[in-house]
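The structure appears below as structure tokens.
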Amino acid sequence: MSSQKVFGITGPVSTVGATAAENKLNDSLIQELKKEGSFETEQETANRVQVLKILQELAQRFVYEVSKKKNMSDGMARDAGGKIFTYGSYRLGVHGPGSDIDTLVVVPKHVTREDFFTVFDSLLRERKELDEIAPVPDAFVPIIKIKFSGISIDLICARLDQPQVPLSLTLSDKNLLRNLDEKDLRALNGTRVTDEILELVPKPNVFRIALRAIKLWAQRRAVYANIFGFPGGVAWAMLVARICQLYPNACSAVILNRFFIILSEWNWPQPVILKPIEDGPLQVRVWNPKIYAQDRSHRMPVITPAYPSMCATHNITESTKKVILQEFVRGVQITNDIFSNKKSWANLFEKNDFFFRYKFYLEITAYTRGSDEQHLKWSGLVESKVRLLVMKLEVLAGIKIAHPFTKPFESSYCCPTEDDYEMIQDKYGSHKTETALNALKLVTDENKEEESIKDAPKAYLSTMYIGLDFNIENKKEKVDIHIPCTEFVNLCRSFNEDYGDHKVFNLALRFVKGYDLPDEVFDENEKRPSKKSKRKNLDARHETVKRSKSDAASGDNINGTTAAVDVN
């Protein structure tokens, strides 16, 4: 009788090992991942290790300096310690070239979050290796985003209720969570969840290859972005881990096929759980739909294994759920064809068709005439609220789906005058008018250090898109999207009084037809949609929203949304 360990909350579906044919397909999967650039070089890996070593030294120096300021002796200050942990894709071992490193700085109880954003921030700025830095202290999990020796790093901080943080510390003990506030709990949870996932899969190497493939697939198919209502990296990792538990002896190629089959047929909102949900020592909320109405509202719940268990997919909306399920069905069809030798793995990873899929798009552009750091904060806020706009749009009568794209489009221009800034806002975002921007200097990675550009005033732009599919039986019907769009603009403006300065921060929402999308959303080898010549000019049938005096003064533009959208 087999004594194989059982992983997960149920027994396996199958314990059969891989066949010769399946191993061959697995080899071809790995080759395709290499071809797609999923693996980094040994030198790139060594660079990451060196950067993390420097950050560990900085973490200890940070704790030491804060300790000395609080009148500790030199010996006590050194013993106070400080340690960094990684989490996310790097910790899981599935990072690729250019991936960021999610990094947690753990500090003792006398070091505060304010110290992190002052003392540690200053230590980072002293380093010659620092390329970029953007502190976001007001984020859900307060964060400092940096680029260090060319590597993007997201730094968060957690304070433990103990006087020392030695290098030997691990985070597995639930008692470490005592007496922490919610932000510290959330910060610690990333590393704790990542470590548990690795402990809960039968064969970590099989899991890693399968997860690399799913990450690549999800990015190519534009279903990878927690902020926009799709699963993020941790959620995709847990979904892959659950399939590995059900097929403990399968190779990665088989895991992929079963991944799409099982999840396309899953009885949502039945949760995906890697182990029984645990109680613990804290009076904190643990995911429980029997108690909490909010938990019952989760459409595709994927539950973190580390205490306190949370839903990693609470951001999924009705529209993004539809998109994800469509992609699961496509995955079933293609992987079945791969196993029948009718298609190759490259077919699975083909780019999405988002900008060809819909006739109508809502274009959301955040503008900043100021510093890059100002724009990162403003555009980051706008991005974080797009999901709320999606939820308001998808419940309108006549809208079948409001599908957010997962990647903002970033650009910046030299902008010497206010007239230039107004021109950018007026002409950007439409194929018909975007050539007017050629009169301004576009800032690129290649020219940004030139003296004439480096010191020039700049306008920064971040543009997001929502594809709209309408369900209108009466062709004379129109859909009014003005109210949710206006509420969205007002919400973004309300978060900080600085965002009321319309000479610096602006926000434009425009209703754009597929053939009028700007060139930047298409690859060079893609043929952009064209306007059908036989169709009547529908623009004349649009009832344009007239800007109120306050809107005109503010500089916000919601004209392009049109209050009554003609969807014919």
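Glycine is no exception: its Cβ is also placed from the backbone N, Cα and C atoms.
None of the substitutions listed is reflected here, since the structure keeps the original residues.
Among the features that Swiss-Prot reports, ATP binding site is placed at Tyr87, Gly88, Ser89, Ser99, Asp100, Ile101, Asp102, Asp154, Lys215, Tyr224, Gly233, Val234, with the record citing experimental evidence. In the three-state DSSP scheme, Gly233 (ATP binding site) is classed as helix.
As annotated by Swiss-Prot, Mg(2+) 2 binding site applies to Asp100, Asp102, Asp154. On its own chain, Asp102 (ATP binding site) has Thr86, Tyr87, Gly88, Ser89, Tyr90, Arg91, Asp154, Ile156, Gly190 as residues at least 6 apart in sequence with a Cβ closer than 8 Å to its own Cβ.
In the three-state DSSP reading, Asp102 (ATP binding site) counts as strand. According to Swiss-Prot, the Mg(2+) 1 binding site annotation covers Asp100, Asp102.
Annotation of the published mutagenesis Asp154 to Ala in Swiss-Prot: Loss of enzyme activity; the original residue is retained in the structure shown.
Mutagenesis annotation in Swiss-Prot: Asn189 to Ala, described as Slightly reduced rate of adenylyltransfer; the structure shown retains the original residue. Sequence-distant neighbours of Asn189 (mutagenesis position): residues of the same chain at least 6 apart with a C-beta under 8 Å from its C-beta are Thr304, Ala306, Pro308, Met310.
Looking at Swiss-Prot, you'll find the mutagenesis Lys215 to Ala noted as follows: Reduces rate of adenylyltransfer about four-fold. Annotation for Lys215 (mutagenesis position): spatial neighbours Ser89, Val94, Tyr224, Gly233, Trp236, criterion Cβ-Cβ under 8 Å with sequence separation of six or more.
In the three-state DSSP scheme, Asn226 (mutagenesis position) falls into the helix class. Quoted from Swiss-Prot, the note attached to the mutagenesis of Asn226 to Ala states: Reduces rate of adenylyltransfer by half.
A helical conformation is recorded for Cys485 (mutagenesis position) in the three-state DSSP classification. Swiss-Prot documents Cys485 to Arg as a published mutagenesis change and attaches the note Abolishes interaction with FIP1; when associated with Y-489.
A mutagenesis experiment is reported in Swiss-Prot for this position, Val489 to Tyr, and the note states: Abolishes interaction with FIP1; when associated with R-485. Taking all protein chains in view, 23 other C-beta atoms sit within 10 angstroms of the C-beta of Val489 (mutagenesis position).
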| Which one of these recorded positions, Ser89, Asn226, has the sparsest Cβ neighbourhood, judged by other Cβ atoms within 10 angstroms? | Asn226
| Between Asn226 (mutagenesis position) and Val489 (mutagenesis position), the C-alpha gap once rounded to whole angstrom | 21
| said: Please list, in sequence order, the residues in the chain of Asp100 (ATP binding site) that are at least six apart in sequence and whose C-beta is under 8 Å away from its C-beta. | reply: Ile151, Ser152, Ile153, Asp154
| query | Hey, for the Mg(2+) 2 site built from Asp100, Asp102, Asp154, who else sits with CB inside 8 A of the CB center? | reply | Gly88, Tyr90, Ile101, Thr103, Lys145, Ser152, Ile153, Leu155
| note | DSSP, reduced to three states, assigns Ser89 (ATP binding site) to helix
